[in-house]
Amino acid sequence: VHLTGEEKSAVAALWGKVNVDEVGGEALGRLLVVYPWTQRFFESFGALSTPDAVMGNPKVKAHGKKVLGAFSDGLAHLDNLKGTFAQLSELHCDKLHVDPENFRLLGNVLVCVLARNFGKEFTPQVQAAFQKVVAGVATALAHKYH
């Protein structure tokens, strides 16, 4: 992912304020509610039958935290996203058989959650930088599929 110095600074500044536990759970929960077909990868998580059940599910929250932890690692290695996510790409491709389109969907949901959480601070410029990052992460996670 190619970001300008200004974009890298904007991403780092905002990400430093992100509560990974809360935002991760909300982003994954929203993915499962907005795109219900993604729930098939999380059948072991139990109750996912209603939006409230999904958003309140402790396993969804815990996995969302884990996902955002990996995303944080990616932010520390923006110049080597494919290497950073190589093992996760292989896991999601070979063992979990996740549709790589889901990575793009989750990235876009994450951007929505950041906008909701940060309001005016999430300027169009900050959004543009984050869109580049989530697109780069989605591409890196889909790398083993090609």
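Sequential numbering from 1, following the chain as shown.
Placed from the backbone N, Cα and C atoms, the Cβ positions cover glycine too.
What you see is the original sequence, not a version with the noted changes.
According to Swiss-Prot, the features are:
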- His63, His92: heme b binding site (BINDING)
- 2-146: domain 'Globin' (DOMAIN)
- Glu6 to Lys: In one allele (VARIANT)
- Ser9 to Ala: In one allele (VARIANT)
- Gly69 to Asp: In one allele (VARIANT)
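Everything Swiss-Prot records as a feature, shown here on the structure.
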residue : record              : Cβ neighbours (10 Å)
Glu6    : variant position    : 10
Ser9    : variant position    : 12
His63   : heme b binding site : 17
Gly69   : variant position    : 12
Distance check, please: Cα of Gly69 (variant position) against Cα of His63 (heme b binding site), rounded to an integer number of angstrom. 10
With DSSP as the reference, give the number of residues of the domain 'Globin' (2-146) in helix, strand and coil. 119 helix, 0 strand, 26 coil
Whole-Å Cα distance, Glu6 (variant position) to His63 (heme b binding site), is 31
Cα-Cα distance linking Ser9 (variant position) and His63 (heme b binding site), given in Å to the nearest integer: 27
